[in-house]
Amino acid sequence: MERHRARALGRDSKSSRRKGLQSAPPAGPYEPGEKRPKLHLNIRTLTDDMLDKFASIRIPGSKKERPPLPHLKTVSGISDSSSLSSETMENNPKALPESEVLKLFEKMMEDMNLNEDKKAPLREKDFGIKKEMVMQYINTASKTGSLRSSRQISPQEFLHELKMGYTDERLFTYLESLRVSLTSHPVSWVQSFGHEGLGLLLDILEKLINGQIQEKVVKKTQHKVIQCLRALMNTQYGLERIMSDKRSLSLLAKAMDPRQPAMMADVVKLLSAVCIVGEESILEEVLEALTSAGEERKIDRFFSIVEGLRHNSVNLQVACMQLINALVTSPDDLDFRLHLRNEFMRCGLKEILPNLKGIKNDGLDIQLKVFDEHKEEDLSEFFHRLEDIRAELDEASDVYSMLWDTVKETRAEGHFLSILQHLLLIRNDRFIREQYFKLIDECVSQIVLHRDGTDPDFTYRKRLDLDLSQFVDVCIDQAKLDEWEEKASEHCKKFEKECTDHQETQAQLQKREAKINELQAELQAFKSQFGALPPGTKIPLQPSVEGEAGPSALPPAPPALSGGVPPPPPPPPPPPPPLPGMPMPFGGPVPPPPPLGFLGGQSSIPLNLPFGLKPKKEFKPEISMRRLNWLKIGPNEMSENCFWIKVNENKYENRDLLCKLENTFCCQEKEKRNTNDFDEKKVIKKRMKELKFLDPKIAQNLSIFLSSFRVPYEKIRTMILEVDETQLSESMIQNLIKHLPDEEQLKSLSQFRSDYNSLCEPEQFAVVMSNVKRLRPRLSAILFKLQFEEQVNNIKPDIMAVSTACEEIKKSKGFSKLLELVLLMGNYMNAGSRNAQTFGFDLSSLCKLKDTKSADQKTTLLHFLVDVCEEKHADILHFVDDLAHLDKASRVSVEMLEKNVKQMGRQLQQLEKNLETFPPPEDLHDKFVIKMSSFVISANEQYEKLSTLLGSMTQLYQSIMGYYAVDMKKVSVEEFFNDLNNFRTSFMLALKENIKKREAAEKEKRARIAKERAEKERLERQQEKKRLLEMKTEGDETGVMDSLLEALQSGAAFRDRRKRTPKLKDIRQSLSPMSQRPVLKVCNHENQKMQLTEGSRPHHSINCNSTRTPVAKELNYNLDTHASTGRIKAVEKEACNAESNKKKEMELLGSVAKSESVPEVEALLARLRAL
């Protein structure tokens, strides 16, 4: 009781002193020319106690009065404050030491809530200016009486009362008084309390939450603790302290209770502010706190937030939507944002959204609009990412590598392996496999890409909704496709047969025309020698063999024929005689030893070049270039109809092309040639050891043969006699020819016919087969008959491929243009060398284009050529399609074709001779002569066609090789086609590599741009969060939470990822509290520009007599901390019309001070903040 009585007496004495202080007349403002009285301060007493007093200076009347705080202990420092103040007023402050002035100056700047950016220019000022500022600050504070009233309740007193552990109405009263103190006192007071007070507040909140007491006073107290935390977070210091304490976030998450809408609205707003200001780690801590609270209550972590949306309180609904937007828009990772949004949808947000959109509330409409816009932007970004994946990952190996990197060493690795293993079990049928994969693709797409934007919940019906209608339609279409493919295959075979018949007909026509020409030549020769026969003369017919040999015996015939009939080789042209002396002059002055030592040799070249050839242009590149090592073809190696006679490569000459060629294939860097020693591989022929066919060995081979067929010996003999192709196989005849004994052994074995039963099986078989006369020739003929059709079918396509390829090469315009372009580039690159001014080159040199590297070793001449064709000569690229049969022709050996056809002809001749000398059949089953005679007739017809086709093919490849001046003595047909096919393959590969290179460059460019954009967004996000914390134009550290909540309410706190990041001016206009007031919408727009311009200007000097308009300070709309509305509107009106001129600022300040009785300390604070 005594203790409470002492406290009551202390309160009475305090109240009496407070009344006495308030009754004293306030110091009025002085006129500009009037001398101010000196301050009487005791310099020695201005120690740390005085620094504490500066920390507690506040503006009277600008904050709400605090309710009386009961049961507080009296503090001895209270009685000392008045005496100390009176003592300091009596002394001269000018005698204050420099160190004390600097301490007071630092304490003054801290009490003014200046950050380090604002403190730095002030610290650089002259000591006299600092001292004058301190004196003015002390003088103003002492006159207003704030020094005498600032020590009424200290932070230590609040800490002491919080430690008492009250849980009744007294605690509620303490917390209400604490909330007002945290709101009204400066930052230094808040820092002094928050160092230990934050932990005490969290302890109280934890005790109230875990107490499970549903009394009304407990819930009111819990709400009051939340309000105290909000007041503490209204400063930058308090916000940083709470964000750094994990327990605070956990307790705030546990305090969310939809049954208390007012308290939950405050809690949700605080968490929203933390989310938009904090880094990714803070967001993770908030989510972790929500998860822990949900697990403790055994509910989903977002259940309380969604339940808050179901409440009838619109304020709570707006706050919950703010938190949802803060959580969903804060992460940088798209997948994480989609995951959080989908989780909210599953918790019931999807069903609530239509109801929320029906509520008419501006704040709620803003939050719903932010949610919808960010949802659409994320979905659009997600679809674009899928399109990029489809466009870039077109290789199955790249997709597999990405998937494997995603799942390896995770729990999903086993499932991924199981999926692959199941895919291997699909039936190995090309049609069925495709349908399986389509069905699997449909299932996977429905699982991972749900149409409504939410994760599919398969636990509801335990099944997957799969639309098989499209799959059935595909199966029907596939059946139709199979039918059409079968018909197309039949037509293709018919077309190939028609082409073959056409070529055969053409070949026969050419052969007969040649025969006609030959006969006409013989007739003309005969007439010229013997003259015309008289009419009616009969000439006896001679054998054809003698008639054919007649013309060759006539010496004069060839000269006579040269004028009438063109021979296969053209006659030597007249120009060749002077050509032996022309090889050196042909090159002009290019070779080191100039030919014949004359300067005018170049002008005489056109007179001696054959077939109207003109000398090639001599190029002189500005820098030395890499050489194209091609094989040069001279004019004397060309024929009149040669391709190189007609080329005109100058039409492709382009200065841009030549400059690009120079830059790419210059020789500024020495080319490092790696000399690789190629050792010739010695072909080691395996020498087959000669086998000695002894009787035991022959018997063993026959035993193996007979055991594999299991056919009676007599039946085998009958099959051979009858030439039964239905039962005789090629392998069977080959084995018989290989393993049968020779004729002498067969004859000797025939003597043991009487002892047949006593012989072993091989000998019995040999005895049976000894009765067949001329067994080996018979077997060889049967084998030839069995193989003939197959040989014809193998030879015909090869002849067709070579013939078609020759025609394609000659007809391809793209290939001709390509050769002209290569000739131009090669002559330019070889300028100044022995290969310069070339009329043509060997086609085998095309394969060497890929061996010519660029100066930077990053590309080749072939890739450069492909690039030029793609850019300017796209029609050249079609030559790849024009030479469709070149690949097959390159695999054909013309030499082997000719050998096979000749071998076939020899076998037919041998068969005809054997049939002529074959003995008459003695056995009724012997049908060899009959069947073989008919076979020989049909085979001869086939052979004649093959011979004709082969001759036509020979003429075609000889013509095409002569057309391109290819020396057939040095280059075979196989090499010619192989070189062209290798070049064609290399060209297609270079084309693909160029495309991949461009795609890789584009991909790298997109990745670089994306990385730069992400880095830019990260920096902008940091700046934005920094601006959210420093919302005031003058850097005030108070009102942080008010500004954040204002930004949340207006939607400006949620950054737009797809639009441009707003500038600092736009952000301040959108986040400033005065921009939300419609009454100031017009004037603030212009005033903000003025403030930013002034605020961004560096201050190199300070005028102590000038003041700045405290725009940001007076335009803070906090009803608990500001004066009357009329005065605020007056200050706002004056602020909107303020000028940057010093004179108008002074007039404005004077008018405000006179009309609204603004204390002088406010003008001083505004002046100091402006400095």
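Cβ from N, Cα, C; glycine included.
Original residues fill every noted site, and no substitution is shown.
Look at Swiss-Prot and you will find 93-455 tagged as domain 'GBD/FH3'. As a published mutagenesis entry, K118 to R appears in Swiss-Prot alongside the note: No loss of ubiquitination; when associated with R-119, R-493 and R-494. Here Swiss-Prot describes K119 to R as a published mutagenesis experiment; the accompanying note says: No loss of ubiquitination; when associated with R-118, R-493 and R-494. The note that Swiss-Prot attaches to the published mutagenesis K493 to R is: No loss of ubiquitination; when associated with R-118, R-119 and R-494. While the structure shown retains the original residue, Swiss-Prot records the mutagenesis experiment K494 to R with this note: No loss of ubiquitination; when associated with R-118, R-119 and R-493. Swiss-Prot lists 540-610 with the feature domain 'FH1'. Annotation source Swiss-Prot lists domain 'FH2' at 615-1013. Taken from Swiss-Prot, the feature domain 'DAD' covers 1036-1066. Experimental mutagenesis is annotated in Swiss-Prot for M1041 to A, with the remark: Impaired ability to release autoinhibition, leading to defects in actin nucleation and elongation factor activity in the nucleus. L1168 to G appears in Swiss-Prot as a published mutagenesis result, with the remark: Accumulation in the nucleus due to defects in nuclear export.
Sequence features annotated in Swiss-Prot and their locations in the structure.
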residue	record	contacts (Cβ under 8 Å, 6+ apart)
K119	mutagenesis position	M109
K493	mutagenesis position	none
K494	mutagenesis position	none
M1041	mutagenesis position	R230, M233, N234, L239, L270, A273
Where K119 (mutagenesis position) sits in the secondary structure, as DSSP reduces it to three classes: helix
What is the Cβ neighbour count of K118 (mutagenesis position) at a 10 Å cut-off, with all protein chains included? 17
